[in-house]
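Novice: One structure coming up, written as structure tokens, with questions to follow.
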Amino acid sequence: MVFPIEAIVGLVTFTFLFFFLWTKKSQKPSKPLPPKIPGGWPVIGHLFHFNDDGDDRPLARKLGDLADKYGPVFTFRLGLPLVLVVSSYEAVKDCFSTNDAIFSNRPAFLYGDYLGYNNAMLFLANYGPYWRKNRKLVIQEVLSASRLEKFKHVRFARIQASIKNLYTRIDGNSSTINLTDWLEELNFGLIVKMIAGKNYESGKGDEQVERFKKAFKDFMILSMEFVLWDAFPIPLFKWVDFQGHVKAMKRTFKDIDSVFQNWLEEHINKREKMEVNAEGNEQDFIDVVLSKMSNEYLGEGYSRDTVIKATVFSLVLDAADTVALHINWGMALLINNQKALTKAQEEIDTKVGKDRWVEESDIKDLVYLQAIVKEVLRLYPPGPLLVPHENVEDCVVSGYHIPKGTRLFANVMKLQRDPKLWSDPDTFDPERFIATDIDFRGQYYKYIPFGSGRRSCPGMTYALQVEHLTMAHLIQGFNYRTPNDEPLDMKEGAGITIRKVNPVELIIAPRLAPELY
């Protein structure tokens, strides 16, 4: 992130110095405040602490180092907002069990206004009637186990088609396959098919989907950019656009919304012409939401169309990006741990055989595969800091006073590598999950890859189905080696998420009979 230092510091210091001193003076907590990392500046706090520091690791790693120095509960300021970082079992349980309702809000970020349908997207919405009913719609109607069961043929067919595409790329014993790109194409195509009924193949799909894919990538970049209002949330700074990010957000949103609007109108017209309004006739997620939602939604100021588009966008974000990212790490770990890969292949060969492909109904019997997925999620959680929370009133975490309006980062990556909770925490060892009943649902506060409490990820069931089935196909269908027969580089990229810097490039060979591809 690059900040226009002179402009920001001058304007903000002049405007907020008195306010900052007044609020600091007026604080009279009954309990001690958490440790605060040193180096903060007046008014702007620690805005520059993580900026151009020469450390290109993920933010979760940097915050983990600070936890080693200052403890598992500490704070810093990003402008005016106070940020609380927790990474111990006790602190995480305090936040998501004892204080779950108090930490149920989301901080206000400008991208939520300009890119997130004015915060109508489920993961951006504040806790309240709109959020509760929208989450109920998503969990009970769109992503319920019964609904996902009805769409399992779509998942299987799409994964099968992608596996066959991967097979056609094999050219002798020396051609290199970019598995990272393949996974991104698979997951993007799968979620577009399930949401809108669109068949997408890179370079061959319709123009709308290609345009949306570009806008989607722009969204991922813009949502992580520093915007002045995020650090100094008063109306004046909503109109200050030194870096041009607001202009870029508006342009990107226009592209995204036009695609969603076209998809929505296509579905409305189809339903009117074909009279597919009866229960059970839904062909994709947009059909499902249309059949369940009234014209005006909850009296919250959002139209039906806005809520549908915001909900669809939330599903795309959850599925297309984080699922591909996680499978990519999982396959990289298996390639670098050939004994684990061989054991997983032997399990599938024994339980399923080599004359058909793994199906979703087989997953329950593939215990070692399930352990692999759990272990990958432990080492590389899809949201290493979760989506930030904000407390709606003062509370206590680990004996510390946390004032109202504090932004919460739960460092899940640090938590799930805590040597007090995990033996050999940085080692890839699926066996650790074989004899335990630890699951993904956030009730074991040392393992919360999808979050915990009322703001946990609603797309967990879908993500796990796709991850298990995709990894099972890749494990069953091919043998792998690296081009230079050296372990894959596991360098992690900078940013809020944990992305692998270098793609997973492999030489692959089929394990099954040709007629199965």
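Cβ from N, Cα, C; glycine included.
The heme binding site annotation in Swiss-Prot covers CYS457 and rests on similarity to another entry. While the structure shown retains the original residue, Swiss-Prot records the natural variant ARG61 to Gln with this note: In CYP82E4v11. Record note (Swiss-Prot), natural variant PHE74 to Leu: In CYP82E4v4. The unchanged residue is displayed. Quoted from Swiss-Prot for the published natural variant ILE191 to Val: In CYP82E4v7. Under natural variants, Swiss-Prot gives LYS217 to Glu with this note: In CYP82E4v7. Under its natural variant annotations, Swiss-Prot gives THR252 to Ala the following note: In CYP82E4v8. Here Swiss-Prot notes a natural variant, LYS309 to Glu, with the remark: In CYP82E4v12. A natural variant is reported in Swiss-Prot for this position, ILE335 to Met, and the note states: In CYP82E4v10. Quoted from Swiss-Prot for the published natural variant GLY353 to Cys: In CYP82E4v12. Among the sequence features in Swiss-Prot, the natural variant ALA410 to Val is noted as follows: In CYP82E4v8. For the natural variant MET413 to Val, Swiss-Prot gives this note: In CYP82E4v5. The structure shown keeps the original residue. One natural variant named in Swiss-Prot is SER423 to Pro, and its note says In CYP82E4v6.
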Novice: Taking the Cβ of LYS309 (variant position) as the reference point, list residues of the same chain whose Cβ is under 8 angstroms away and which are at least six residues distant in sequence.
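Specialist: Same-chain residues close to LYS309 (variant position) (Cβ under 8 Å, separated by 6 or more) are TYR117, ASP257, PHE260, GLN261, LEU264.
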Novice: From the variant positions ILE191, GLY353, ALA410, SER423, pick the residue whose C-alpha lies nearest to the C-alpha of ARG61 (variant position).
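Specialist: The smallest Cα gap between ARG61 (variant position) and any of the variant positions is with ALA410.
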Novice: What's the number of neighbouring CB atoms sitting within 10 A of the CB on LYS217 (variant position)?
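Specialist: If we count other Cβ atoms within 10 Å of LYS217 (variant position), we arrive at 12.
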Novice: Within 10 Å of each Cβ, count the other Cβ atoms and name the one among the variant positions ILE335, MET413 with the highest count.
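Specialist: Its Cβ has the most other Cβ atoms within 10 Å: MET413.
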Novice: Select the closest residue to CYS457 (heme binding site) from the following variant positions, measuring between CA atoms: ILE191, LYS217, ALA410, MET413.
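Specialist: Closest recorded candidate to CYS457 (heme binding site) by Cα: ALA410.
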Novice: At the Cα level, what's the spacing in Å between ALA410 (variant position) and ILE191 (variant position), rounded?
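Specialist: Spelling it out, the Cα of ALA410 (variant position) and the Cα of ILE191 (variant position) are 28 Å apart.
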Novice: Between ILE191 (variant position) and SER423 (variant position), what C-alpha distance do you get in Å?
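Specialist: Distance between the two Cα atoms comes out at 37 Å.
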Novice: Look up PHE74 (variant position) in the DSSP assignment and report helix, strand or coil.
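Specialist: DSSP call for PHE74 (variant position): strand.
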Novice: How many whole Å apart are the CA atoms of PHE74 (variant position) and LYS217 (variant position)?
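Specialist: Here the two Cα atoms lie 33 Å apart.
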Novice: Can you figure out which of LYS217, GLY353, MET413, SER423 (the variant positions) comes closest in space to THR252 (variant position), comparing Cα atoms?
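Specialist: Sorting the variant positions by distance from THR252 (variant position), the top entry is LYS217.
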